[in-house]
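Quick one: this structure, given as structure tokens, is what I'll be asking you about.
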Amino acid sequence: MIRWKYELHSLIWLFLVLHLSKCQSDSLTTSAEQHELFAIKKDSLSPWSQILVSLPRRHPLYQSFAAKIQDVTENISDEVRDSNKTFVSSDDAPYSIRIHALRAGHRYSIAIHGQKDGSTSLIKEESVVMDPRAPDFRSMDSDIQVAEHNITMRTIKNDSYLQDSFSIEYRQINPDKKFPVLQILDIPEQKNLEFYLGNLNSGFDYSVRVIAHKDGMSSRPWISTLTTKPSPLKEVNINQNAGSCVEVSWQNDEFSGADFYTIQYSLQSTPNNSTNMTIPSTESSISICDSMLQGEAYQIIATVQKGGQVSEPLITKFQLRPLPPIDFRVRADLKRGKYKLLAELPTSSKIDKCQITVAGDEAERSVNYANIEQTKSGHKICWFNFALSPGERFDFSISSMANESASQKLQKSIVLTPAFDFNAFGLTLQESNGGIELIWPKSEVFMTRVKDIWNKVVGAESLLNMRITPIGNNDETDKTLKFETSPKNIDPVFAKNLVKGACYRVQLFTVTKTGIISETRHNETIRMSSPAVNVSLESVTRSSATLRIVFSTHHDSTSISNCQMHIVVRDMNGKSVFDKRMQLTATFAPLLNLDGLSPFHKYTVNTQIICGSGSSETPQCPAATRTMRQLSFSTRQDKPAAVQDLKVEPLNSYSVMLTWLPPALPNGILTHYAVNVTKIGSDETRTIDVGVSSNRSDHTVQVVIDELFGGHTYSFSVRAVTEAGFGENSPVVPTVSMPLMAPPVPTVAPMIMKESVGSHNMIVRFPTTMFDNRNGEIKQFAIIVSETTADESINRWIESDNGTYTWQQVQRFDVWPSYVAKLQDIQKVKQDVDVSIFEELGEDETCLEVRADRICNGPLRSASKYRVRIRLFTSPTLFTDSPPSQVMTTGSATPAIPLLTVVAVLIVIAFVGIVGTIFLFFWNRTKKARLAAAAFKNGPSKEKESQWEALKMMMAERAADCLAKLGLDATTPPPSSTTSSNSPTSTSTTMTDCGSNPHLGAPNAGGHRRTRSLRERTGVEHRLERLSSGPVHRTPLYTVVTGANTNKSRPVRIEDFADHVRLMSADSDFRFSEEYDMMRNVGVGQSVAASELPINRPKNRFTNIPSYDHSRVKLSNPNNIEGGDYINANYVPGFSSRREFIAAQGPLPTTRDHFWQMTWEQQCPAIIALTKCVEKGRDKCHQYWPDHENVPVLYGDIEVTIVAEKEFDEFVIRDIRLEKSGPDGRVTRFVRHWHYMAWPDFGAPSHPNGIIQFSRMFRHHLPHSPHNAPTIVHCSAGVGRSGTFISIDRLLQSSSFGDPIDVFGTVCEMRYERCQMVQNEQQYIFIHYCILQVLQGSSPSPTSTSTGAHHNAGFVQDGQMIVESGF
């Protein structure tokens, strides 16, 4: 069954195949896409290397097909024979098999096999000869050589290709010409193939076809168009026309073809720098006009091009003629005594030299050559000198030459004119004695030279002619004066009797004997001089003057009829006040009145006589002007105008500062000023004479008016005075109310009358001269009584030094503190009359019956010592205490202490001990709470503070009373803790807690409170003194400006500053200490990251003085080195700028170069040094400047030189030059070094005068900086002395402008920029004393205690104590 099915399937397939074959044969002619099954055909594109086998789409017997290839070529070697190959069908191309990589000309046997289920059967086998392949003459191994009449083609045959022969077909394209076909047999053993095509025409295109043949088959042809090389040009002709163009023509070979011609021309000297031109083959010439320079030597290279072939070049060299000279002229050369031919040459041509030919009637023809010169303006010239005779005719011919090629000639026939030069001949033409005179030179040597030149270029027989013709006067124009002269006769030529002021034209020229006139003439117009006049001052007043004008000599009217006088009068500012022209006549003698002049002004009179200014004058003859001698005069003085900008400013309660500017119109020399001072509300007026000198740059006059009285109002007027009298009153009459202040300190102390001293009373006497009303009228006086101890000190129980009690309030004390015994109004008394006042103390026996807070003059204690002082009042709050009287003891001795009193005292002492023990136990338990409360001002409440103060006061009072009764308070204090009794210091405090008069205070009879122990002050052991009372918050003093934020700023008006310092100094500078402690934490906690870098720590002199990051000075650091921009310095604000100063530490040896780098980069004009290099054996600052003057030292890249040095008592000033190399060269700057050496470390100078002088001198000499460059200030750490100096400088500037003085705010502001500025309390107090010293002038410096701390012993005025008043 299976076999039957297989045979049936084969029959069906055979039927289909036969049917398909019949269909394909039927449609073969109608469809190109139908292929015979398994057809073997050579590829149409590559018939020499590829065969294509067609396969059926679906074959019932085979699944795939393969084509086996075998090279069956006969008579070839095995090396040439191709290897066997097999190609199979693929899914990518299932309908054909492409056989490739076959060899041209080889015969191959191709067998097609079918495959199915592993069995293979041969389907078809056929033999095919591959087409031959023509050689490729464009390949790398090929070469085509083209000549004018032949072409040679060479290549290397491919060993694998087979051919029998080659045929070469070639023909000329245009015009068409056919050549015989070349047949060449192939020689297999010959690898190189060469074809030669001869008998060709030059310059034509040829079509070449090369075909390979094999077994009757021909290859596809190799086709190319080849061009023969054209023939070179036969000749090139070059013609230079009359212009600047060059005509280039050529002749080509008539049998040679050409597409275009190439012309390449260049200078023969620079053949590589050429210009190329392409010309169509239809042209045979070209013009070159712009690119060739006349006179240069050129070469032209001409070639013919056909296709890509170029003929042999034809080189032609030629020389262009230079351009002829533009023009020439012949002039006489007086210096050489010859005629000079000067030719101007064109710049657009090369010219080497000039050829000059000269011929005359009597002179032989001569040829000369001259070199070329170039003028400053860029023109080319040539010149030549000839020894020719003037007055004769000569023919000149000149041409340019370049490389022996001559240009066209420029010819002229010239008659040589005689020479003439007015200046060269040394002639002088001048007005003389009413005429015009021509003068020859006086020097014989010069005249010898003139005669020699005259004979050569003028002519020995030639003459000099002078013509003088009047101008502008019609009736005289024909009256020309003629004169002749020559060097043979050197007498002057004089034309006399000319009209004064008239204008004449003078002509000078030379003439030969043949009548030839010189080409050069001297023309000059001369106007005869004007008549002279004298101008004199006839009279002068304050506002007018009279001038008289007369002629110097007599003139007739005709000689001056055309002249005018121009007179101009100007004031001292150059402004014209009189300007007038007047016609001159023979009788001209006017008087000129000048009115409206200003008093005491200088005037100048300028007079000119102008002749020839009429309308009939010609512009050729300008007017003649004669200037007369200038006359000056001054008007008389007058009363001055009012002064300007009158201002008044009170200085204190009894003096003012009056300022004004001088009058705008002084109207004379000011002798003085009269100042009228009037007290408002009275007829009292006084006049003060003030000098006119002023040492200020703005000429402001300043005067201090004294002897005024506080509390009164005054008006001021100022008048300037000249010798003419008093000027006007000032338009503004300023008034000022004098401030009311505490009375001046009396110079005398009250005196207790010894004979009046009793057991309970005494009489005190004091003069009325202590009632000084300068600071205001004294309204009251009070008598202050103080009991003293055995050492004559005053009981200090009351907290305030100025606080006082009443008589009844002091009864509870064993030693009475100060109390007011009497308060009495003062009647007006004359201060210059010495009248004594007597007052009895202790006269009132009824004081126990009145209220305790009432003032009462109760009995004194017997056998007790007392001091008395007088308190003077200008108002209830303004008072001053006199010095205390001598100590006086009342009568009768103190009785013995009874036994019961001693027992009572012992009981009190035991009670005090028990209370103290209980308190100490409580103190230890609350220690932490107290420490926390002490860190803040707003800690414990005021109520607890008052309770604790009351407890301490009560315990100290009881102990003092007991010890006093036992006689244990008589211990003498150490010498260092006491001060003289006549120099106490007091403060103003209102005692509201003791019930005393709030307007009365008690003076402090002791010295500095901090230097005395509690036992010395109260008789109690010092251990009680150490008991803390917590932070005490004090309200700012009344002297601080109201409304200020007292946590950051405490400004004080200038007029209140003295009182402010006194109040701050009271109680041993307690308020100074309290205020300084408030700034302890200002600025603390700000970032100091740069200072704490490990690489920067060695750059800090002190580890606790870092540099704040936000304000530190940064050095330039171009290489970005870590820490390279760090220096321990900060910007600190001053008066004028936020960065007016740089506060820096004293340089270390390792930071010295950084210090100078900072100085250079910040462009600092000055350096302030406030420390010595070594103090007390310790290094405080490295010496960063050179040791010797004018010896440069290099610090880093900055050269430092001291150019000058000046020493003072306390400081040294050095001028230092800094030099540094930069991109623009070496840059030089100057820095002034201020070195103050009298300032101790951690302290203050002993006296402010030195540092004030130093600060003022620095500020006066500080140069102006256009960049607002900062000044460097340093000490050792750069905080203490540096901060103090900056504060002083800033506050002195502020006070000079009248601004409030804010020491507290200034220091706070600095501490925000650099830590610990103003390092201790002593320096803080010193700032106040410096400012006060400047404001008051006479105040002495603060002194120092034995411990070295700042000590305030009080201010001294007029040699006496100042006692400050309370609120």
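Counting starts with 1 at the first residue shown.
Just so it is clear, glycine is given a Cβ too, placed from its N, Cα and C backbone atoms.
At each noted position, the model has the original residue.
This is the feature table in Swiss-Prot:
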type	residues	note
DOMAIN	229-325	domain 'Fibronectin type-III 1'
DOMAIN	531-630	domain 'Fibronectin type-III 2'
DOMAIN	642-740	domain 'Fibronectin type-III 3'
DOMAIN	1072-1334	domain 'Tyrosine-protein phosphatase'
MUTAGEN	ASP1241 to Ala	Substrate trapping with much higher affinity for substrates let-23 and pat-3
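Distances, neighbours, how buried they are, the whole picture for these features please.
As a whole-number mean, the pLDDT of the domain 'Fibronectin type-III 1' (229-325) in this prediction is 88.
Residue counts for the domain 'Fibronectin type-III 3' (642-740) by DSSP state, with H, G and I taken as helix and E and B as strand, are 0 helix, 47 strand, 52 coil.
Its Cβ placed at the centre, ASP1241 (mutagenesis position) has 17 other Cβ atoms within 10 Å.
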How would DSSP class ASP1241 (mutagenesis position) in three states?
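ASP1241 (mutagenesis position) sits in coil per DSSP, no helix or strand.
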What counts of helix, strand and coil residues does DSSP assign across the domain 'Fibronectin type-III 1' (229-325)?
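Tallying H, G and I as helix, E and B as strand, the rest coil: 0 helix, 50 strand, 47 coil.
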